[in-house]
Amino acid sequence: MNLQNNKGKFNKEQFCQLEDEQVIEKVHVGDSDALDYLITKYRNFVRAKARSYFLIGADREDIVQEGMIGLYKSIRDFKEDKLTSFKAFAELCITRQIITAIKTATRQKHIPLNSYASLDKPIFDEESDRTLLDVISGAKTLNPEEMIINQEEFDDIEMKMGELLSDLERKVLVLYLDGRSYQEISDELNRHVKSIDNALQRVKRKLEKYLEIREISL
């Protein structure tokens, strides 16, 4: 796609009067201002989509940037003959780019080793073959390429967890799901590493029992 500037470009106010599809036509003939307009217009939309996903150990801005790449691709690839609006097409491309990037990162083992090992550890140590990731995601099986936790799914049980977990357990869980290592959590909460591990084990047991009571299929 040619992104060089053309003479006679519209200003922002004029772009606002056009449909997105019309602005894209200008992008496709080299109007970089039109491209900037669409990127700016959809930036918050990308951030909203990025908030739905997070990867253990990843910086949220990394996911936002992947979403922006997906947005650019949607602008580049959108065709007038598509049987959908640009916004719907953009949402598809943004989501696909984010998920692909997360899967690629896990395949390349970009997540911290300690986070991966801990998340993959059975909830009741050797007494159970279900992991914390299995419980939170509601997945029957979960391989490293699928270590994507949907924030919306976690929010559904967050309120109940607030009732079941102690203050320490809640803090440990939040930091753990944010990708912190045991040592980092220990330093931040000024607790021994063993105390952090014990708290997380209690969280796992409470979480599993709660979901079983609710008869959620894992």
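Each residue, glycine too, has its Cβ placed from N, Cα and C.
Original residues throughout; no substitutions modelled.
Cβ-based neighbour count (10 Å, all protein chains) for R96 (mutagenesis position) stands at 13. Under mutagenesis, Swiss-Prot gives R96 to A with this note: Suppressor of mutations in the -12 region of the spoVG promoter.
Mapped onto three states, the DSSP output places T100 (mutagenesis position) in helix. Under mutagenesis, Swiss-Prot gives T100 to A with this note: Suppressor of mutations in the -13 region of the spoVG promoter.
For T100 (mutagenesis position), no same-chain residue 6+ apart in sequence has a C-beta under 8 angstroms from its C-beta. One mutagenesis experiment catalogued in Swiss-Prot, T100 to I, is accompanied by this note: Loss of ability to recognize wild-type spoVG promoter. Suppressor of the spoVG249 mutation in the -10 region of the spoVG promoter.
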